[in-house]
Amino acid sequence: MSASLINRSLTNIRTELDFLKGSNVISNDVYDQINKSLPAKWDPANAPRNASPASLEYVEALYQFDPQQDGDLGLKPGDKVQLLEKLSPEWYKGSCNGRTGIFPANYVKPAFSGSNGPSNLPPPPQYKAQELQQIPTQNSAASSYQQQPFPPPSTNYYQQPQQQPQQAPPPQQQQQQQQHQSSHSHLKSFGSKLGNAAIFGAGASIGSDIVNNIF
């Protein structure tokens, strides 16, 4: 914003203050207090440069860091470090407990900034147990399948197959069997009668020969 516009606004404010004072809206003390708070003329070169607390950035140490050389800042877990400069993604410069130095960026996390997320370069991640499990091979999968317990009897997985009922022979075939058995019995009876007749005939012939010899 240009300096002329700012100075014009200051002039308008003083004019309004004079009007309020003349109208008995504000007292002389209030008028003097406000008028003294305003600069006579605004100069960009003389503008105050006060750093607000919100612009300060702090980090919290996660791990202990022992200085390796001059200029390093030793850290202990829980130390609050005022961040002065980010030299690189790997190294920060900060101040803690009256000491200023350089420390690893992945040894700290943001603090007092409303964010609890990790730093830009977190330590190596911890692998989950699920990721460490080996993928089973085909042989191991087959072995595990064979070692599975048998299912309970209620599942009827191993039930014996039901015996199919034997079908009765057709009526025609059964009738033929009955006829064959009946004819076989008739032949047997007829043969028995023939045998008896032959025996009777032979006996009668012998008897007649004996009678003829007597007479």
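Glycine is treated like the rest: Cβ placed from N, Cα and C.
Original residues fill every noted site, and no substitution is shown.
Swiss-Prot annotations:
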DOMAIN    54-113  domain 'SH3'
MUTAGEN   LYS80 to Arg  Abolishes formation of ubiquitinated protein forms
MUTAGEN   TRP91 to Ser  Abolishes interaction with LAS17, but not with SUP35. Blocks colocalization with actin, aggregation, and prion-inducing ability
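Every protein chain shown contributes to the tally, and the Cβ of LYS80 (mutagenesis position) ends up with 14 other Cβ atoms within 10 Å.
DSSP states for the domain 'SH3' (54-113), grouped as helix (H, G, I), strand (E, B) and coil, give 5 helix, 31 strand, 24 coil. Comparing LYS80 (mutagenesis position) with TRP91 (mutagenesis position), their Cα atoms are 16 Å apart once rounded.
Averaged across the domain 'SH3' (54-113), pLDDT in this predicted model comes to 90.
For TRP91 (mutagenesis position), other Cβ atoms within 10 Å of its Cβ number 15.
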